[in-house]
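**Q** Below is one structure. I have some questions about it.
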Amino acid sequence: MHSSNVSTHGMAVAPHHLASQSALAILREGGSAIEAMVAAAAAIAVVYPHMNGLGGDGFWLIVPPEGDPIAIDASGAAGSLATLEAYAGQRHIPNRGPQAALTVAGTVSGWVEALRISRDLTGRALPVARLLADAIGYAEDGIPVTASQAHATASKLEELRHQPGFSETWLVAGEAPRPGSRFRQPALAGTLRMLASDGLDSFYRGPLAERLAQGMAALGMPITLGDLQAHRARRPGPLTLQHQQGTLWNLAPPTQGLVSLAILGITDRLKMADADDAQTVHRIVEATKRAFALRDAHITDPRHLDVDVQQLLTPEALQPLADSIDDASASPWGGGKGPGDTVWMGVVDNSGLAVSFIQSIYHEFGSGVVLPDTGIVWQNRGAAFSLDPQHLLALAPGKQPFHTLNPAAARLNDGRVMVYGSMGGDGQPQTQAALFTRYILQGVPLQESISRPRWLLGRTWGQSSDSLKLEGRFAPACIARLRELGHDVEVLADFSEAMGHAGAIVRHPNGLLEGATDPRSNGAAAGY
């Protein structure tokens, strides 16, 4: 799959084709890219339920045809009952169960804030009920189970089947659903109908919020109704990198947007255009190690930062990191942050308004906890907190956890505008770097830049080792060379879902829209 889809009026890219089609339908009805993205976000919460959902977080990067981008941080903070004392006697926060479900789910608040921006930009609005219609229909009528959902359910079954509400919601006769079977989510359909009738804000302030809070209390989750009511999405200023090819943007802390920009800022000072595969992988991997070190030293709740993160992206900060890379030897590597189940999606409309968006519940099926009578599986993003009170990521009520999520965008010197991203924990910034380097610097066609074999340093969902993982389609000589350089290479399948689900849309100066999706996903680039 090496040919991009090209359209003239609108383009939507998602890792599930039904979400792409939901966005496209809104574009055809005259909706904005933002409204189309809300429709896609709701749809994919239903059709890719192991990856994301209403019980997760979201981040937006909205790029208008002219002017600065607008970022939305729709991530939730730790609940008011999530104290260090509440976890006394434990070495770390559990990855599953009610104690893992300790942060407010923010993604729906991001939909609210994004639609407010859409109205401000366009002066019009489609009804929320229209934006949620496809999602409601898929939840009621059933979705075709993907191989990805079936595999995620089966592989994590023993650690999840006893979590509250999991078996009743996600299993069929006590087992993982079969790929290609029809899977219904009636409780989630009811929740979506409430949001359509009462408004999206009812998730935090209304009858739905009260239902959620009652379920949380019954399950022993450390989130209260007051925590839901206090939550609002925020609009932080995005991080900016001045690259030789143009201006790049990503999200500020608590995300690892710094990592994605730092990798490209470091490699911008290396000779990437003519690098062969082994050199490309080696240099980006070495830049990744240095960017991860910045992340691990600094990134936390933005109210607790000890540095101006934007200053870490200046030429003065990046040049020494580039100079420290040895083309003949791999540097030591200490390990990554871990997995992340996520979806990235992009939409560009006829006006040139572009959206880069990411939505996640962290691990596969998040905490595994499904709130009673809602069909909502709650995220376990709070597992990223530390129980060490001196740690940068120490747990505290009202504190935001670290996020791997980071949607990217670029406005290039030649007039192209690009939104791009990927799911995949530690792999997200690496995949962004691979895509940008191949397409922008090395002249590889957009779709081929995503389809070509990829690599991953560290861990992502489905993987627990910290090795340098390569897809098996890399040439044997490339794999051998990377081992000679000192990398701990592990070869995976030819097309491995561990590499994430990437996507991109490019708006060309002539107005044509080019979309590419990942053959590792169930996605589509849908345009008209």
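We count from 1, first residue shown onward.
Cβ coordinates come from backbone N, Cα and C, glycine included.
This is the original sequence, none of the listed changes applied.
Annotations for this protein, taken from Swiss-Prot, read as follows:
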type	residues	note
ACT_SITE	T342	active site, nucleophile
BINDING	G424, G425	substrate binding site
MUTAGEN	S360 to A	Forms a heterodimer, however lacks amidohydrolase activity
**Q** Rounded to an integer, what is the Cα-Cα distance in Å between G425 (substrate binding site) and T342 (active site, nucleophile)?
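**A** Spelling it out, the Cα of G425 (substrate binding site) and the Cα of T342 (active site, nucleophile) are 8 Å apart.
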**Q** Within 10 Å of the Cβ of the residue listed as 'active site, nucleophile', how many other Cβ atoms can you find? Include all protein chains, please.
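**A** That number is 32.
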**Q** Tell me, how many other CB atoms lie within 10 A of the CB of S360 (mutagenesis position), whichever protein chain they belong to?
**A** 27
**Q** Measuring Cα to Cα, how many angstrom lie between T342 (active site, nucleophile) and G424 (substrate binding site)?
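**A** Distance between the two Cα atoms comes out at 7 Å.
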**Q** By a simple count, how many Cβ atoms lie within 10 Å of the Cβ of G424 (substrate binding site), its own Cβ left out?
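**A** The Cβ of G424 (substrate binding site) has 31 Cβ neighbours within 10 Å.
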**Q** Across all chains shown, how many C-beta atoms besides its own are within 10 angstroms of the C-beta of G425 (substrate binding site)?
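**A** Taking every protein chain into account, the count is 29.
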**Q** Taking only the Cα atoms, work out how far G424 (substrate binding site) lies from S360 (mutagenesis position), in Å, as a whole number.
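**A** Rounded to a whole number, the Cα-Cα distance is 10 Å.
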